[in-house]
Amino acid sequence: MRRYAVMSSVSLQDFDAERIGLFHEDIKRKFDELKSKNLKLDLTRGKPSSEQLDFADELLALPGKGDFKAADGTDVRNYGGLDGIVDIRQIWADLLGVPVEQVLAGDASSLNIMFDVISWSYIFGNNDSVQPWSKEETVKWICPVPGYDRHFSITERFGFEMISVPMNEDGPDMDAVEELVKNPQVKGMWVVPVFSNPTGFTVTEDVAKRLSAMETAAPDFRVVWDNAYAVHTLTDEFPEVIDIVGLGEAAGNPNRFWAFTSTSKITLAGAGVSFFLTSAENRKWYTGHAGIRGIGPNKVNQLAHARYFGDAEGVRAVMRKHAASLAPKFNKVLEILDSRLAEYGVAQWTVPAGGYFISLDVVPGTASRVAELAKEAGIALTGAGSSYPLRQDPENKNLRLAPSLPPVEELEVAMDGVATCVLLAAAEHYAN
């Protein structure tokens with residue numbers, strides 16, 4: 001499958017002054033017509049649609065009256081159990097192809113755990129730290145771009161110096177990463193390994209092995225391996241999941257990876273189960289702090305999810321429903337981008353096989369203008385630059401499209417409007 005749509009050999013940039021002027025007049029007229037429709041459409045976040053949330057309606061009645069015992073006899077109604085119940089941990093271990101001992105099950109948000117492990121490293125240091133990160137003169141963090149804005153918000157909150165590296169089709173630019181980690185101030189990096197937000201790119205095993213084996217100057221260096229879209233295919237095929245913790249152990253770096261995933265875009269976005277996969281030493285460090293923060297996760301909800309899925313194949317069955325719901329929306333976005341923009345050579349976009357986003361690169365210098373025009377037309381887009389640390393896209397060209405929430409009919413109107421805004425911003429750029 002194509003990863004990036006091919007740009008036209010003819011570009012708006014090649015139009016002479018008269019032709020670009022006429023084109024600008026025409027597209028401005030279309031934009032004014034768009035504004036007159038008083039639209040109110042939202043493409044900002046990768047939220048599941050109501051149809052997708054309905055797939056998990058059965059959860060609202062689970063585990064059911066009298067069903068409160070986990071497989072090991074744990075009464076899920078009571079306190080305790082920092083690791084989570086084995087029922088749901090085993091399902092996720094089977095789904096990801098890892099030992100169940102590697103998996104901790106938590107509450108709804110894996111992002112909460114990411115914040116915890118970074119904040120605890122900052123306050124206390126992690127189990128490989130010489131001192132807390134807050135005592136370091138500078139903490140630097142590697143950020144593959146374009147990437148996930150909420151990741152960058154966490155490292156921004158702690159004042160880390162964020163260093164951008166390209167997110168390529170096979171994963172982060174490893175030549176750049178391997179050079180950066182020679183600096184002991186570089187303490188970690190973000191990675192979304194499967195159907196990455198927003199490009200849809202997937203880390204290859206070769207890149208994963210390089211991440212596992214590379215020498216780092218900081219002994220407490222950590223990779224936050226956020227496998228948010230591990231099973232979120234748009235086709236009938238599921239991606240191969242890399243046992244990244246196992247790779248780290250095999251390479252002699254068992255504590256390098258903090259790996260995460262969750263059911264947030266599988267069942268109910270605000271009421272699911274998160275999973276933390278890491279080494280035995282890291283788990284001991286984590287539960288040592290987590291046991292002070294709280295007494296344990298929502299085990300009733302974990303049991304409900306275990307009953308709902310049944311086994312790993314049950315998870316895949318649910319994901320096939322999601323794929324059937326999402327694929328027509330992604331296809332509609334790609335169809336409109338191709339029909340409206342391809343002939344003018346003003347944009348390039350990813351063609352993902354899974355995940356929740358399409359990454360759109362417009363004429364450099366115009367992304368913020370496209371977002372501004374879209375807002376004027378009643379179409380909300382994620383802010384230009386949001387896929388970069390500190391919201392600063394050096395080329396001002398990237399926009400993230402989130403097709404999941406609106407019905408196809410609304411999505412078609414919104415994307416036709418976005419295409420008009422891309423063309424108008426490009427025409428303004430080349431006319432000046």
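The backbone N, Cα and C atoms fix where each Cβ goes, glycine too.
Keep in mind that this is a model prediction, so the values were computed, not measured.
In Swiss-Prot, a mutagenesis experiment is listed as Arg45 to Ala, annotated with the note Loss of activity. For Arg45 (mutagenesis position), other Cβ atoms within 10 Å of its Cβ number 14.
Same-chain residues at least 6 positions away in sequence with a Cβ under 8 Å from that of Asp149 (substrate binding site) are, in sequence order, Thr382, Ser386, Ser387, Arg391. Sequence annotations record features per position, and here Swiss-Prot assigns substrate binding site to Arg45, Gly46, Tyr148, Asp149, Arg150, Arg400 based on experimental evidence.
The mutagenesis experiment Lys47 to Ala is recorded by Swiss-Prot, whose note states: 40% decrease in activity. According to DSSP, Lys47 (mutagenesis position) sits in a coil region rather than a helix or strand. If you draw a 10 Å sphere around the CB of Lys47 (mutagenesis position), it holds 16 other CB atoms from the protein chains shown.
Tyr79 (mutagenesis position) falls outside any helix or strand according to DSSP and counts as coil. Under mutagenesis, Swiss-Prot gives Tyr79 to Ala with this note: Loss of activity.
Ser109 to Ala appears in Swiss-Prot as a mutagenesis experiment; the accompanying note says: 30% decrease in activity. Counting only same-chain residues six or more apart in sequence, the Cβ atoms lying under 8 angstroms from the Cβ of Ser109 (mutagenesis position) belong to Ser262, Ser264, Ser274.
According to Swiss-Prot, the pyridoxal 5'-phosphate binding site annotation covers Ser109, Ser110, Leu111, Asn197, Tyr229, Ser262, Thr263, Ser264, Lys265, on the basis of experimental evidence. DSSP assigns Tyr229 (pyridoxal 5'-phosphate binding site) to coil in the three-state reduction, placing it in neither a helix nor a strand. Residue environment of Tyr229 (pyridoxal 5'-phosphate binding site) contains 24 other Cβ atoms, counted within 10 Å of its Cβ in all protein chains.
Looking at Swiss-Prot, the entry for mutagenesis of Ser110 to Ala says: 30% decrease in activity. The DSSP secondary structure for Ser110 (mutagenesis position) is helix. Neighbour density for Ser110 (mutagenesis position): within 10 A of its CB lie 24 other CB atoms from the protein chains shown.
Here Swiss-Prot describes Tyr148 to Ala as a published mutagenesis experiment; the accompanying note says: Loss of activity. In sequence order, Trp190, Val192, Asn197, Pro198, Asp226, Ser387 constitute the residues six or more apart from Tyr148 (mutagenesis position) in its chain with CB-CB distances below 8 Å. In the three-state DSSP scheme, Tyr148 (mutagenesis position) is classed as coil.
The Cβ of Arg150 (mutagenesis position) lies under 8 Å from the Cβ of Leu111, each of these being in the same chain and 6 or more residues away along the sequence. Record note (Swiss-Prot) on the mutagenesis of Arg150 to Ala: 80% decrease in activity.
Of all Cβ atoms in the shown protein chains, 20 besides its own fall within 10 Å of the Cβ of Ser264 (mutagenesis position). For the mutagenesis experiment Ser264 to Ala, the note given by Swiss-Prot reads: 30% decrease in activity.
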Go through Lys265, Arg400, our binding-site residues, and report the one whose Cβ sees the most other Cβ atoms within 10 Å. Arg400
Cα-Cα distance, maximum over Ser109, Ser110, Leu111, Asn197, Tyr229, Ser262, Thr263, Ser264, Lys265, record's pyridoxal 5'-phosphate binders, Å: 17
Rounded to the nearest Å - Cα separation of Thr263 (pyridoxal 5'-phosphate binding site) and Gly46 (substrate binding site): 14
Specify the nearest of the binding-site residues Tyr229, Lys265, Arg400 to Lys47 (mutagenesis position), where nearness means the distance between Cα atoms. Lys265
Of Tyr79, Tyr229, Lys265, which is closest to Gly46 (substrate binding site) if I measure between C-alpha atoms? They're all recorded positions. Lys265
